[in-house]
Amino acid sequence: MGSIIDAAAAADPVVLMETAFRKAVKSRQIPGAVIMARDCSGNLNYTRCFGARTVRRDECNQLPPLQVDTPCRLASATKLLTTIMALQCMERGLVDLDETVDRLLPDLSAMPVLEGFDDAGNARLRERRGKITLRHLLTHTSGLSYVFLHPLLREYMAQGHLQSAEKFGIQSRLAPPAVNDPGAEWIYGANLDWAGKLVERATGLDLEQYLQENICAPLGITDMTFKLQQRPDMLARRADQTHRNSADGRLRYDDSVYFRADGEECFGGQGVFSGPGSYMKVLHSLLKRDGLLLQPQTVDLMFQPALEPRLEEQMNQHMDASPHINYGGPMPMVLRRSFGLGGIIALEDLDGENWRRKGSLTFGGGPNIVWQIDPKAGLCTLAFFQLEPWNDPVCRDLTRTFEHAIYAQYQQG
């Protein structure tokens, strides 16, 4: 990948960057990508599409192109949408950030904490100490984790206590016990799935209907849904999921369950499908603080570090010790970070004025989707791949190169 990016060093950075993407497609390092950038003033409206939406050829032996309106799996990029929906409920007085979720999520409140296993291998469960709040859910400090990330939960599943996620019912995602008390540590987990349930119970609407009425309608979005199988217009032109073989680096079609069946309910942490252009509308609305989704003061709240110093330090230690996960995507691993309401906040500039600035908010999704909103620079960017696993080095390097090029162009005016 380095030879693609470093071949010519002194030309126009955007031209070089686009050349890198084209070469990556031509050499079959990626099937395709969509990259987008917008600014507050409307002077920058950048979109480029590269390559194909699948590695499978169609009946004409062609690879259909990946386009700005191609329906794609957002995976964890869904979490930003669910955060927005939960904050809308807060604005409307339906929930409070710091009240216990007991009223709306008694099933979560009753969930025990898995402490470990005794000498006979039996699970040791105890009552939770403290109450979970919406703020805990939005900042991943509730004590919940994902099975695939936590050794205690993996053992718990291996003993037959949990259904496989292949069942694709939300209760199989929400069934694992907590692994710590609320506020005890930052742990990445199924918090936004529970936040989605909170929105449903607070409003009386399922999350799909709420999404359509409160995010899609205000922004004029028609290709964003939890229910892909109910949208034949989107199914006909959706992207495939592609997987890179770890042994030889080759790309292969991934017959993922997520594309074959809708969830029994809506997964607020991972369940939405959307065209890249529609997702950019959400990012741009937040950047402009235009009031279409959230009041400006609520948007400002999203960008405020939400962790106390102890949790912030623990989160940084965890992230620095997890380069294989690399929650921050193209962000340098040594960067100081916090967590806001919706994503990771940079506590320092990434590279002076040449890249993301202090206070920028970022997150992404498993198919190597990376979004970021940078209020100080007045920019938002979106890199959209449909290639797993997450933290793919080719996608990561291309995303970093894209962002650097956009910042360089924008600084030049």
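Just so it is clear, glycine is given a Cβ too, placed from its N, Cα and C backbone atoms.
Listed features, source Swiss-Prot:
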- SER76: active site, acyl-ester intermediate (ACT_SITE)
- ARG73, ARG173, TYR188, TYR258, GLU388, TRP390: monacolin J binding site (BINDING)
- GLY366: 2-methylbutanoate binding site (BINDING)
- ASP12 to Gly: Strongly increases simvastatin synthase activity upon overexpression in E.coli; when associated with E-26; A-40; N-60; V-86; Y-161; T-190; S-275 and F-334 (MUTAGEN)
- LYS26 to Glu: Strongly increases simvastatin synthase activity upon overexpression in E.coli; when associated with G-12; A-40; N-60; V-86; Y-161; T-190; S-275 and F-334 (MUTAGEN)
- CYS40 to Ala: Improves protein solubility upon overexpression in E.coli. Strongly improves protein solubility; when associated with N-60. Strongly increases simvastatin synthase activity upon overexpression in E.coli; when associated with G-12; E-26; N-60; V-86; Y-161; T-190; S-275 and F-334 (MUTAGEN)
- CYS60 to Ala or Asn: Minor effect on protein solubility upon overexpression in E.coli. Strongly improves protein solubility; when associated with A-40. Strongly increases simvastatin synthase activity upon overexpression in E.coli; when associated with G-12; E-26; A-40; V-86; Y-161; T-190; S-275 and F-334 (MUTAGEN)
- SER76 to Ala or Asn: Abolishes enzyme activity (MUTAGEN)
- ALA86 to Val: Strongly increases simvastatin synthase activity upon overexpression in E.coli; when associated with G-12; E-26; A-40; N-60; Y-161; T-190; S-275 and F-334 (MUTAGEN)
- SER109 to Cys: Strongly increases simvastatin synthase activity upon overexpression in E.coli and abolishes activity with LovD-bound alpha-methylbutanoate; when associated with N-4; V-9; E-26; S-28; L-35; R-43; R-96 (MUTAGEN)
- HIS161 to Tyr: Strongly increases simvastatin synthase activity upon overexpression in E.coli; when associated with G-12; E-26; A-40; N-60; V-86; T-190; S-275 and F-334 (MUTAGEN)
- ALA190 to Thr: Strongly increases simvastatin synthase activity upon overexpression in E.coli; when associated with G-12; E-26; A-40; N-60; V-86; Y-161; S-275 and F-334 (MUTAGEN)
- GLY275 to Ser: Strongly increases simvastatin synthase activity upon overexpression in E.coli; when associated with G-12; E-26; A-40; N-60; V-86; Y-161; T-190 and F-334 (MUTAGEN)
- VAL334 to Phe: Strongly increases simvastatin synthase activity upon overexpression in E.coli; when associated with G-12; E-26; A-40; N-60; V-86; Y-161; T-190 and S-275 (MUTAGEN)
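Here the features listed in Swiss-Prot are painted onto the structure.
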residue : record                   : Cβ contacts under 8 Å, 6 or more apart
ASP12   : mutagenesis position     : none
CYS40   : mutagenesis position     : LEU287, LYS288, GLY378
CYS60   : mutagenesis position     : none
SER76   : mutagenesis position     : GLY269, GLN270, PHE363, GLY364, GLY365, GLY366
HIS161  : mutagenesis position     : ALA123
TYR188  : monacolin J binding site : HIS140, SER145, TYR146, LEU149, ILE325, TYR327
TYR258  : monacolin J binding site : ARG73, GLN241
GLY275  : mutagenesis position     : GLN67, VAL68, ASP69, THR70, PRO71, CYS72, ASP223, MET224
TRP390  : monacolin J binding site : ILE325, ASN326, GLY364, GLY365, GLY366, PRO367, ASN368
Just counting, how many other CB atoms are there within 10 A of the CB of GLU388 (monacolin J binding site)? 20
Do me a favour and check the Cα-Cα span between ALA86 (mutagenesis position) and GLU388 (monacolin J binding site); whole Å is fine. 28
Hey, how far is LYS26 (mutagenesis position) from SER109 (mutagenesis position), Cα to Cα, in Å? 52
Restricting to the chain of VAL334 (mutagenesis position) and a gap of 6 or more, list residues whose Cβ falls under 8 Å of its Cβ, or answer none. ASP320
Pick the one among the recorded positions LYS26, ARG73 whose Cβ has the fewest other Cβ atoms within 10 Å in this structure. LYS26
For the C-alpha pair, I'd like the distance in angstrom between SER109 (mutagenesis position) and ALA190 (mutagenesis position), rounded off. 14
What does DSSP assign SER109 (mutagenesis position), in three states? helix
What is the total of other Cβ atoms whose distance to the Cβ of GLY366 (2-methylbutanoate binding site) is within 10 Å? 19
In angstrom units, rounded to an integer, how far apart are the Cα atoms of GLU388 (monacolin J binding site) and ALA190 (mutagenesis position)? 20
Let me check the 10 A CB neighbour count of SER109 (mutagenesis position). How many other CB atoms are there? 14
